[in-house]
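Colleague: Input: one structure, supplied below.
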Amino acid sequence: MTAEQAINEGAFSLAASFGFVPLEYRGYEAEVLASKETAYIGTALNGAMSPIYDVTGPDALEFLRSVCINSFRGFQVGQIRHAVLCNDKGQILTDGVVARIDEDTYRTYWLAPALEYRLINSGLDVKGEDQSSNEFFFQLAGPRSLEVLEAAAHEDLHDIAFGRHRMSTIAGIPVRILRLGMAGGLAYEVHGAAADTETAYRAIWEAGQPFGLVKQGLNAYLMQHTEAGFPNINLHYPLPWYEDPDMAAFFDTRPTQNFYNKYRFFYGSVGPDAEARFVTPYQIGLGKMVDFNHDFIGKEALQREAEADHWAAVTLVWNEDDVADVVASKYRGRDVEPYDKIDDRPFDIYHNLGQPGFAYHADWVLADGERIGTSTGRINSVYYRRMISLGFIDKRHAAEGTELTVLWGRPGTPQKEIRVTVGRYPYFDLEKNNAIDVASIPRPALDVSAGA
């Protein structure tokens, strides 16, 4: 990918080893609001940045069941499933999406290289193939996203239900359209051959102009998960890839995919303890996915956790006066050491570390001074005009309206207890993708005069 391609036109980009990653086009505020008001097209996960891995063979489904917490019961061609892999401790090794694209072919997203490691050691009649550089990956979301896609495809796509996918064409190019997304509301993905990336992107972009389509960069994309209540790998928590020597040796052979967890930098009051940052499905609200009616790696540990019934995932709404005090600490003169910055980023993601690696931010959540969990994924919610984060906390303190504090600041620096209130979860309170009836949405493919 080059900076001259359509995806990068008008973008402020981050240079990565595999190409340019657009960070912002019109500014993250406008790009975030597009998911609520019109529609966006995003490429944050396009190209080599996203691990795409096919699992094929007679034992493909048996293999997936053996390594995932969900059983894939009733999983049909044309469906999509969320999948989570754990280690023996029940800690999440990765989570992502599986699309069944043929009888014995399952295309996975963000499950490799952990999935590949498990496959190589499975002893089953199953094969794996890396597709990461072979497929483009566009995300569209917002109330007019379906209209945009139909205008580009010249086809009625209303039949694609939530969690489903099927083939279509855009500009004469075969594409797979999936109905899912991280923004909370109506959302789709468009996948196709990497060689057709620019042609497909330009066709969608041009078709979307009458509907107010906005280009979305990585910064706006990273702000969606907290608001929509989707805890995400490499955003809300790191993965225990390098705590197992055999696994670590394997990941070292995948240098383009081990980036997020080989060289970790830890920010926030939780400090350098990686174990305090690793999570289980129950901590982050995914316990409902666990199916104990099949054997899988981590089952015994998760059974113990299910019995303990200790954790809850919540939204934390930050007190604006306490946040303002952290900002004000920068302006109290040279004799006062300020708190860690909270105002120079819309979230706690650090792009420019000056060295290889990836940064994770987590803060302790306190109840009457006692640690009850962690806060991660802090964002400035543009739509709701609040600062919020996700909390993985003791469920005894998880009732909406409960007042807690977040300890802000790295160990050894000035720290402040910021008041937070447990809010609704997810914080996104508009109509959700899985509940939207698209029947009332216009069909541009059937109306050549369609416009805004």
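Note that Cβ sites are derived from N, Cα and C of the backbone, with glycine treated the same way.
Original residues only.
Keep in mind the model is a prediction, meaning the values are calculated, not measured.
Below are the features listed in Swiss-Prot for this protein:
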type	residues	note
MUTAGEN	Asp95 to Ala	60% decrease in activity
MUTAGEN	Glu189 to Ala	Loss of activity
MUTAGEN	Tyr221 to Ala	Loss of activity
Colleague: Please report the Cα separation of Tyr221 (mutagenesis position) and Glu189 (mutagenesis position) in Å, rounded to an integer.
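Modeller: Per the Cα atoms, Tyr221 (mutagenesis position) and Glu189 (mutagenesis position) stand 13 Å apart.
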Colleague: Relative to the Cβ position of Tyr221 (mutagenesis position), how many further Cβ atoms are located within 10 Å?
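Modeller: Summing over all protein chains shown, Tyr221 (mutagenesis position) has 25 other Cβ atoms within 10 Å.
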Colleague: Run through the Cβ atoms and count how many others sit within 10 Å of the one on Glu189 (mutagenesis position).
Modeller: 23
Colleague: Give me the count of other Cβ atoms within 10 A of the Cβ belonging to Asp95 (mutagenesis position).
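Modeller: Around Asp95 (mutagenesis position), other Cβ atoms within 10 Å: 24.
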Colleague: Between Glu189 (mutagenesis position) and Asp95 (mutagenesis position), how many Å separate their Cα atoms?
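Modeller: Cα-Cα distance, Glu189 (mutagenesis position) to Asp95 (mutagenesis position): 18 Å.
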